[in-house]
Amino acid sequence: MLSVGATTTATRLTGWGRTAPSVANVLRTPDAEMIVKAVARVAESGGGRGAIARGLGRSYGDNAQNGGGLVIDMTPLNTIHSIDADTKLVDIDAGVNLDQLMKAALPFGLWVPVLPGTRQVTVGGAIACDIHGKNHHSAGSFGNHVRSMDLLTADGEIRHLTPTGEDAELFWATVGGNGLTGIIMRATIEMTPTSTAYFIADGDVTASLDETIALHSDGSEARYTYSSAWFDAISAPPKLGRAAVSRGRLATVEQLPAKLRSEPLKFDAPQLLTLPDVFPNGLANKYTFGPIGELWYRKSGTYRGKVQNLTQFYHPLDMFGEWNRAYGPAGFLQYQFVIPTEAVDEFKKIIGVIQASGHYSFLNVFKLFGPRNQAPLSFPIPGWNICVDFPIKDGLGKFVSELDRRVLEFGGRLYTAKDSRTTAETFHAMYPRVDEWISVRRKVDPLRVFASDMARRLELL
């Protein structure tokens, strides 16, 4: 492995799913100049196994791993340089995480414009994966809200990029580019104004997959800023696809109960506990998932105008630190795909295949995506987005390869932030602009200074 100084450590790394481990030399420093020098050493060596930036490791796949090479932990580079309530702009280092940003920005009446399923994500990672959230139909993905970024490229230069400037092509290749165009050092994000830290939520339950699809197709989505659903992927038809749908918008002060109005912008997102690493493999199965799913569905119910805090409405899993340990040391595979809106019958077939497979998932997300952005490798396209978590067991690899084939056949795609096993051939077929992206990448990094396990697997170098 390439040595870049005393602060590096050989470390076994995985994604959040705890699969596909590899060992890399990890550099962890708050010194931006040291990061620049480390990249220069990789370049001077001719690239070798290369370098890749890593944030909090919440990607489920291998995009922030670099076996035999250098991984640069960006979390110490975490200064919030400025917050401007008038322009709604924040100037922040790439290692700032969304939890930290939310706490700092709320007193200014500003909200993070796009939140994924956890706040434990760095800004650099949010850009590199072009994360999306419950408001994709109304706000798009994270890259839509980046007004500029400073990118350390393979030649040692730090380039200031904007979405419409001279280097716009490189800007959009970096959004969703999984860190392979360079290292995002700093960014300016346009935030969302808010008068409270709470949501006004409406809940609905559906009895079948057809009802779930109908609810998302009747035009009511446009009334809500945020929308997502848990759905049942275990029960046989007609219960298959039944859902607990949660939709809402940020609350105004007038909508809050009296006890909350004195501190409407108070950050209210409690964590209950951190799970110990004691759970055996196999505990997550049909017999545990089935009753939990039934309970979750029954307790959800129909409601209107409920005031909820950030954890209740958006991040229930953040109440449990290290919740991925519940799947045991073998881990789990999070499979996320999107199918074009018009291919609804094909989408329903895939859900049926998942239910009949013998591979069971409880933590299931259903979301109808809105318009896509300009980034060649950005995941969201208008369509039916599904995310399921499969415990690792025999036969899973063969099954998800068959799912890949169906998703591709129906015009869909997988999300790089959730994948550590699909093939280069499949990925390239799913992303028709991948050659355009590779061309941009090679212009700024002809020596392949920036590399990762994912990049080698998907032939992106």
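Just so you know, glycine gets a Cβ as well, placed from its N, Cα and C.
For Asp62 (FAD binding site), the count of additional Cβ atoms within 10 Å of its Cβ stands at 28 [all protein chains shown]. The FAD binding site annotation in Swiss-Prot covers 53-63, Gly117, 122-125, 129-132, Ile184, Tyr415, and the record cites experimental evidence as its basis.
Annotation comment: Swiss-Prot describes 19-194 as domain 'FAD-binding PCMH-type'.
When secondary structure is read from DSSP and collapsed to three states, Gly17 (mutagenesis position) falls in the coil class. For the mutagenesis result Gly17 to Cys, the note given in Swiss-Prot is Significantly less susceptible to Ty38c inhibition. 34-fold reduction in catalytic activity.
According to its DSSP assignment, Leu368 (mutagenesis position) is in a strand. Same-chain residues at least 6 positions away in sequence with a Cβ under 8 Å from that of Leu368 (mutagenesis position) are, in sequence order, His137, His216, Ser217, Glu221, Ser227, Thr341, Gly383, Trp384, Asn385. One entry in Swiss-Prot concerns the mutagenesis experiment Leu368 to Pro. Its note says: Significantly less susceptible to Ty38c inhibition. 7-fold reduction in catalytic activity.
All protein chains included, Gly17 (mutagenesis position) registers 23 other Cβ atoms within 10 Å of its own Cβ. Record note (Swiss-Prot), natural variant Gly17 to Cys: In strain: TRC11; Ty38c-resistant mutant strain lacking Rv3406, but sensitive to moxifloxacin. The unchanged residue is displayed.
Here Tyr314 (variant position) comes close to Leu115, Gly133, Lys134, Phe199, Tyr226: these same-chain residues lie at least six apart in sequence, with C-beta atoms under 8 angstroms from its C-beta. Listed in Swiss-Prot is the natural variant Tyr314 to Cys, annotated as follows: In a spontaneous TCA1-resistant mutant strain, but sensitive to BTZ.
Natural sequence variation is annotated in Swiss-Prot for Leu368 to Pro, with the remark: In strain: TRC12; Ty38c-resistant mutant strain lacking Rv3406, but sensitive to moxifloxacin.
Under natural variants, Swiss-Prot gives Cys387 to Ser with this note: In strain: NTB1; BTZ043-resistant. Of all Cβ atoms in the protein chains displayed, 20 besides its own lie within 10 Å of the Cβ of Cys387 (variant position).
Following the DSSP three-state reduction, the secondary structure of Cys387 (variant position) is strand. Listed in Swiss-Prot as a natural variant, Cys387 to Gly is described as follows: In strain: NTB9; BTZ043-resistant.
It is 13 Å from the Cα atom of Gly17 (mutagenesis position) to that of Cys387 (variant position). Predicted-model confidence for the domain 'FAD-binding PCMH-type' (19-194) is 97, expressed as mean pLDDT.
In the three-state DSSP reading, Ala53 (FAD binding site) counts as strand. Neighbour count (other Cβ atoms within 10 Å of the Cβ, all protein chains): 27 for Ile131 (FAD binding site).
Counting other Cβ atoms within 10 Å of each Cβ, the binding-site residues Ala53, Leu56 show the lowest value at Leu56.
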